[in-house]
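Down below is the structure, laid out as structure tokens.
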Amino acid sequence: MVKVGVNGFGRIGRLVTRAAFSCDKVDIVAINDPFIDLNYMVYMFQYDSTHGKFNGTVKAENGKLVINGKPITIFQERDPANIKWGDAGAEYVVESTGVFTTMEKAGAHLKGGAKRVIISAPSADAPMFVMGVNHEKYDNSLKIVSNASCTTNCLAPLAKVIHDNFGIVEGLMTTVHAITATQKTVDGPSGKLWRDGRGAAQNIIPASTGAAKAVGKVIPELNGKLTGMAFRVPTPNVSVVDLTCRLEKPAKYDDIKKVVKQAAEGPLKGILGYTEDQVVSCDFNSNSHSSTFDAGAGIALNDNFVKLISWYDNEYGYSNRVVDLMAYMASKE
């Protein structure tokens, strides 16, 4: 079991911790968050408005966070370079503050004794890995990696299956995306991106996303062939990708369904899901897949031009992939 520290006990930090407790390959030994004290950590970990109460025990004892009887060391450092990960036995660090996303900034964790850092966000310069798509390209000379974004983790497995079978000439992605913590509850100031500052609960907000372009980094053959945007909508969790693409080889919609289903039951099992049910977003809350293809929602204009729909729990599915990536990396030590 690889010993892991978590930096930033926000949505992803807490859910990575939850996911780790239902996985036997990753052992959370330390958590750092300068803004949340120990007793507050107990409360925030135990109660979750989106995913429900933690199914286990959590308490504070002797200055440690104790989850299911397992004591976890707590740090409250603002500067990553000052966190003594080594003293706590943490070999890997999940960088989930959303702040230290470059090689240089995330690299500060190595100073405190961590051996590797996994950034739980897209990174401008760290190599990005998406489980089921390019994780096998990881080699253990890499000390800092990124698990890309939740949307890239939804789009890339689907794009891979379609491209491998039919070839994608070009495509546009739209993600209809749930609210996240960076948004505002009511209208407020938002730096350069004025629309992002509008009230999250009362608007559909067009927003940028690098998720589609990032697919070109994890599937090099698709580089320059995909781009996309987002609509932020007033739901607390679960998002949906619409991939509209031109196919190289003509395909009936039933052919597409067939290959996606095969991938979901085979090589991409647990990562890509497949459903023919009449589902809506709530049906995917706390779903651990990166992406679930909605066979009944897609449409084809003709044999070369299709719109494909895939759901994802942007919090929990993604957090499970962070854990999977760490387990995979540990298997290569």
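Glycine is no exception: its Cβ is also placed from the backbone N, Cα and C atoms.
In three-state terms derived from DSSP, CYS150 (mutagenesis position) belongs to a helical segment. Per Swiss-Prot, active site, nucleophile is recorded for CYS150, and the stated evidence type is experimental evidence.
In the three-state DSSP scheme, ARG11 (NAD(+) binding site) falls into the helix class. Taking Cβ-Cβ distances under 8 Å and a sequence separation of 6 or more, the neighbours of ARG11 (NAD(+) binding site) in its chain are THR180, ALA181, GLU315. Here Swiss-Prot flags ARG11, ILE12, ASP33, ARG78, SER120, ASN314 as NAD(+) binding site, drawing on similarity to another entry.
Packing around THR180 (D-glyceraldehyde 3-phosphate binding site) is summarised by its Cβ count: 18 other Cβ atoms lie within 10 angstroms of its Cβ, all protein chains included. What Swiss-Prot lists as D-glyceraldehyde 3-phosphate binding site is SER149, CYS150, THR151, THR180, THR209, GLY210, ARG232.
According to Swiss-Prot, the mutagenesis experiment CYS150 to Ser carries the following note: Abolishes S-nitrosylation and subsequent nuclear translocation.
The note that Swiss-Prot attaches to the published mutagenesis THR151 to Ala is: Does not affect interaction with SIRT1. Packing around THR151 (mutagenesis position) is summarised by its Cβ count: 26 other Cβ atoms lie within 10 angstroms of its Cβ, all protein chains included.
The note that Swiss-Prot attaches to the published mutagenesis THR152 to Ala is: Abolishes interaction and subsequent nitrosylation of SIRT1. Within its own chain, THR152 (mutagenesis position) has PRO122, MET128, VAL130, ALA211, ALA214, VAL215, VAL218 as residues 6 or more apart in sequence whose C-beta sits under 8 angstroms from its own.
For the mutagenesis experiment LYS225 to Ala, the note given by Swiss-Prot reads: Abolishes interaction with SIAH1. Classification of LYS225 (mutagenesis position) by DSSP places it in coil, neither helical nor stranded. Within 10 Å of the C-beta atom of LYS225 (mutagenesis position) sit 20 other C-beta atoms, taking all shown protein chains into account.
The binding-site residues listed here (ILE12, SER120, THR209, GLY210) include THR209, GLY210 as those with a Cα within 10 A of the Cα of THR151 (mutagenesis position).
Packing around SER149 (D-glyceraldehyde 3-phosphate binding site) is summarised by its Cβ count: 23 other Cβ atoms lie within 10 angstroms of its Cβ, all protein chains included. Cβ neighbour density within 10 Å is lowest for ARG78 among the binding-site residues ARG78, ARG232. Taking every pair among SER149, CYS150, THR151, THR180, THR209, GLY210, ARG232, the residues recorded as binding D-glyceraldehyde 3-phosphate, the greatest CA to CA distance is 16 Å.
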